[in-house]
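Colleague: Handing you a structure now.
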Amino acid sequence: MMFTFGKPLNFQRWLDDHSDLLRPPVGNQQVWQDSDFIVTVVGGPNFRTDFHDDPMEEFFYQFKGNAYLNIMDRGQMDRVELKEGDIFLLPPHLRHSPQRPEAGSRCLVIERQRPKGMLDGFEWYCLSCNGLVYRVDVQLNSIVTDLPPLFDIFYGNVGLRKCPQCGQVHPGKAAIEAVARGDQP
């Protein structure tokens, strides 16, 4: 019998074998490549300033530690808590920013591969007025390899970080460092 993705794997062994990739600076690893699903394990601590606009549903299983999703919905910021053992199915196009403040926390995230032409959006919002500061759309193939260059472009360009509504400059990477220290950005 031929199994496209191999025989069943022991998930705990896989986690142990990839533990060095599940903490900063990498923080995540895809379990299988070239499947219809993007199956990723994300480890904490991990903070993000972007909001993901996924055109498809995302499944979260917070199997170790706690995390939360910052949600931007119709100009209002909200928060969805993910406690250890929780599962959550995020609807398509709900802007979300996963935050994993606990070292050693682990979340299994399952997404569908996007058909050609179906783009994911990544957005940054003003910390003063909640206005949209910047958005980029991309054909997403791998969150592990596709996202860092997008973030580097935003963080490296002060002009992209200036809010068109109130003029406030998004702190960029400094916001991540502030949150990691326990400060407000």
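Every residue, even glycine, has its Cβ placed from backbone N, Cα and C.
Here the original residues stay in place, and none of the substitutions has been built in.
Here's the feature list from Swiss-Prot:
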- Arg48: O2 binding site (BINDING)
- His52 to Ala: Loss of activity (MUTAGEN)
- His52, Glu58, His96: Fe cation 1 binding site (BINDING)
- Glu58, Arg100, Glu111: substrate binding site (BINDING)
- His96 to Ala: Loss of activity (MUTAGEN)
- Cys126, Cys129, Cys163, Cys166: Fe cation 2 binding site (BINDING)
Colleague: List the Cα distance (Å, whole number) between Glu58 (Fe cation 1 binding site) and Glu111 (substrate binding site).
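Modeller: Spelling it out, the Cα of Glu58 (Fe cation 1 binding site) and the Cα of Glu111 (substrate binding site) are 5 Å apart.
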Colleague: Among the binding-site residues Cys126, Cys166, whose Cβ has the fewest other Cβ atoms within 10 Å?
Modeller: Cys166
Colleague: If you measure His52 (mutagenesis position) to Cys129 (Fe cation 2 binding site) at Cα, how many Å is it?
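Modeller: Per the Cα atoms, His52 (mutagenesis position) and Cys129 (Fe cation 2 binding site) stand 19 Å apart.
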Colleague: Quick one, of the binding-site residues Cys129, Cys163, which Cβ has the fewest other Cβ within 10 Å?
Modeller: Cys129
Colleague: By a simple count of other Cβ atoms within 10 Å, which of His52, His96, the mutagenesis positions in the record, is least packed?
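Modeller: Comparing Cβ neighbour counts within 10 Å for the mutagenesis positions His52, His96 gives His52.
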Colleague: I need the CA-to-CA distance for His96 (mutagenesis position) versus Cys126 (Fe cation 2 binding site), whole Å please.
Modeller: 15
Colleague: Taking each of Arg48, Cys129, Cys163, Cys166 in turn, which of these binding-site residues have a Cα lying within 10 angstroms of the Cα of Arg100 (substrate binding site)?
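Modeller: Taking Arg48, Cys129, Cys163, Cys166 one by one, the ones whose Cα falls within 10 Å of Arg100 (substrate binding site) are Arg48.
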Colleague: Could you measure between Glu111 (substrate binding site) and Arg48 (O2 binding site) for me? Cα positions, answer in whole angstrom.
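Modeller: Answer for this pair: 18 Å between alpha carbons.
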Colleague: Rank the binding-site residues Arg48, Arg100 by the number of other Cβ atoms within 10 Å of each Cβ and report the first-ranked residue.
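Modeller: Counting Cβ neighbours within 10 Å, the top one is Arg100.
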Colleague: Cα-Cα separation of Cys163 (Fe cation 2 binding site) and the residue listed as 'O2 binding site', in Å?
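Modeller: The Cα atom of Cys163 (Fe cation 2 binding site) is 18 Å away from the Cα atom of the residue listed as 'O2 binding site'.
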Colleague: Compute the C-alpha separation of the residue listed as 'O2 binding site' from Cys126 (Fe cation 2 binding site), stating it in Å without decimals.
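Modeller: Distance between the two Cα atoms comes out at 14 Å.
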Colleague: Neighbourhood of the Fe cation 2 site (Cys126, Cys129, Cys163, Cys166): other residues with Cβ within 8 Å of the Cβ centroid, in order?
Modeller: Leu127, Ser128, Asn130, Gly131, Val133, Pro164, Gln165, Gly167, Gln168
